[in-house]
Amino acid sequence: MQYVGRALGSVSKTWSSINPATLSGAIDVIVVEHPDGRLSCSPFHVRFGKFQILKPSQKKVQVFINEKLSNMPMKLSDSGEAYFVFEMGDQVTDVPDELLVSPVMSATSSPPQSPETSILEGGTEGEGEGENENKKKEKKVLEEPDFLDINDTGDSGSKNSETTGSLSPTESSTTTPPDSVEERKLVEQRTKNFQQKLNKKLTEIHIPSKLDNNGDLLLDTEGYKPNKNMMHDTDIQLKQLLKDEFGNDSDISSFIKEDKNGNIKIVNPYEHLTDLSPPGTPPTMATSGSVLGLDAMESGSTLNSLSSSPSGSDTEDETSFSKEQSSKSEKTSKKGTAGSGETEKRYIRTIRLTNDQLKCLNLTYGENDLKFSVDHGKAIVTSKLFVWRWDVPIVISDIDGTITKSDALGHVLAMIGKDWTHLGVAKLFSEISRNGYNILYLTARSAGQADSTRSYLRSIEQNGSKLPNGPVILSPDRTMAALRREVILKKPEVFKIACLNDIRSLYFEDSDNEVDTEEKSTPFFAGFGNRITDALSYRTVGIPSSRIFTINTEGEVHMELLELAGYRSSYIHINELVDHFFPPVSLDSVDLRTNTSMVPGSPPNRTLDNFDSEITSGRKTLFRGNQEEKFTDVNFWRDPLVDIDNLSDISNDDSDNIDEDTDVSQQSNISRNRANSVKTAKVTKAPQRNVSGSTNNNEVLAASSDVENASDLVSSHSSSGSTPNKSTMSKGDIGKQIYLELGSPLASPKLRYLDDMDDEDSNYNRTKSRRASSAAATSIDKEFKKLSVSKAGAPTRIVSKINVSNDVHSLGNSDTESRREQSVNETGRNQLPHNSMDDKDLDSRVSDEFDDDEFDEDEFED
């Protein structure tokens, strides 16, 4: 039941991870330190699920490095991808439009109220001081928004009136600001009167004397999204204010319009009316169709010309004040627009950090923890950042099918807690990392499976050995897109080649144009995979074929790209020879094992601040170029190939040499066969004189047939050797004839005199065996005749092996015994001369054979 529960829980988690609405994950980042101390990094691929984001502040992604908040936040796109946003300089012009984005906005509290210097203050101090104060006020307006404080009197009214005038420029007004002291005093008096009337009007409407300005300011360049909770009461009060000021027919929607570009603007619905409208009609907000854009709203103006006086004098004063202020604000607005056009800021999106930005993160050598948080911790994604030195080689390993025994079952069985990894893989990779190599785990899984993949690699333990830590590089695509590329299209090498080339460019930025794989500089030392696509990916980035290992489902490791693919091994056997395949990395040219750091290739202190570029002169380059791979036991000790443009002359010379060799071999074969036939005839003459009877006739016939066959062979060779016809015989026929006559060219050569002795000995042994077999047959027949008995009787003194079975009668009758003895004696007398004659004949015959078969010393010496 435990396995069932684990399986159900894992399936539910996997199904939820496949859902695009909840898919989240981040890919590990690699930072490479160069000899001059410069840092370069791989992309920050961070993906969140499709959360329901209502506020622009929720798009801000906080980045924590080693549990410390960094000062470089990221922004979340609508698709769930996070990216950095940086301001571009004026010198950057050729940037695609799709990379231009709005800045990162966050929920910030409203700016605190602070007293500001009005342009109307200090009027008696002279014109120069007034101009300085005017510039100071303009700078304040551009930097931060201004807010209306109802409790302020006097100066605040002039400030608000200045803001109101700046928002409603008129085209017809061309008056200049007051320069004399009298004009300034007149403007100041009118401002005070306007402020008093405005405060009296707001008090009658029962607007609160103090508004809550502690709400969040939610502004984004992509659009204005107000806070509904804070703006609800204000909308009601604004409607009541418009009703009291402009009548019952006034609607807030009539003041807000949208232009063709989608910008929201405030317009004057009564612009067709004149300024001298009768009392009771809404006053003129702006003339000549003046509009207010979103920039004006963000500048902080929240109030327009809302006052309306029942008396004519007040209306005249207010009208003159509005004209003066509108002319002043028109001049100021033109200056501000020109200045803003020159200093317009543009923001670009990116997923990489520069050298200066990386140095601000306070990184350490080896492994660093990354955490990405959205909306104050509602969604958190974690990953790792590895800082590596430029001179430490990398060993790549696939995960599915390379660490696991199969692609599919590696996912399924790992969910229920069953170990489905190859034996010895943890021990081998641990030894490789101990020798000073960096381990890189590469897989075509999607970024949403990053957490599950890392947890699986950390859980592998075999006989006390675990896999070493290393970056897990996954596909930045979603799960369905990654599965389609790997399962349906069966092209995982498309992602792997692009990813490895990107990592390689971190080490060698100036070698991107190298096309030849043999000449390509690469930081990768070896690669492990389970398919031919993995081998092709590793070979594309410059890994030699002799260091690309492919493992099958049975645990056999072989080198698939080598021409001699008969090499078979395993992780356990490679672990025994790990120092041969992966020699220890030397960090110092004097001492090879002086490094005491736990991080491969890093100094013991593990800090980036203590880097000294002068020590790189004494360091030795650890990357083995592909040129060194040409001088191995497999490649270097081969016979060099002849570099000749035209091979036709060589083919003709080879054909002539073959013909000459054929002629020589034919002549040698003829002479050898002739000598063998002569010696065979000499050997067969000796038994021909002494053999009698039928046996002698057979031997004579056999000897004569051998001589005839030998003579025929000699004649055939002599005829073929005397008149060789090269024109009618092809090269194939010549080679076949050489093979039939000389044997296989791979066989060991034999000396001619040894062949002659072998032939002579074989003929002699053959003749001797025939003679011995015929003599033995004759003697056996005679022995059987000699020992045969016709009648059975009592046992006698002469006992033979054949007569033992007949000695079964009793010995009771002496007469019978005497008779039997007499008959036996008579029979013995009759047979004895005959047997003696046979023995003499046999001895003489054997002696003759021995005399005939003796070696002739003269013949042997010849």
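Backbone N, Cα and C atoms are what each Cβ position is placed from, and that goes for glycine too.
Just the original residues are modelled here, none of the noted substitutions.
While the structure shown retains the original residue, Swiss-Prot records the mutagenesis experiment Leu8 to Ala with this note: Impairs membrane recruitiment; when associated with A-11 and A-15.
Listed in Swiss-Prot as a mutagenesis experiment, Val11 to Ala is described as follows: Impairs membrane recruitiment; when associated with A-8 and A-15.
What Swiss-Prot says about the mutagenesis result for Trp15 to Ala is this: Impairs membrane recruitiment; when associated with A-8 and A-11.
Per Swiss-Prot, mutagenesis Gly80 to Arg is noted as: Impairs phosphatidate phosphatase activity. Neighbours of Gly80 (mutagenesis position), defined as other CB atoms within 10 A of its CB across all chains, total 20.
For the recorded site, Asp400 (mutagenesis position), the DSSP three-state label reads coil. For the mutagenesis experiment Asp400 to Glu, the note given by Swiss-Prot reads: Impairs phosphatidate phosphatase activity.
Packing around Asp400 (mutagenesis position) is summarised by its Cβ count: 20 other Cβ atoms lie within 10 angstroms of its Cβ, all protein chains included.
Cα separation, Asp400 (mutagenesis position) to Gly80 (mutagenesis position), rounded: 27 Å. Gly80 (mutagenesis position) falls within neither a helix nor a strand when secondary structure is assigned with DSSP, and so counts as coil.
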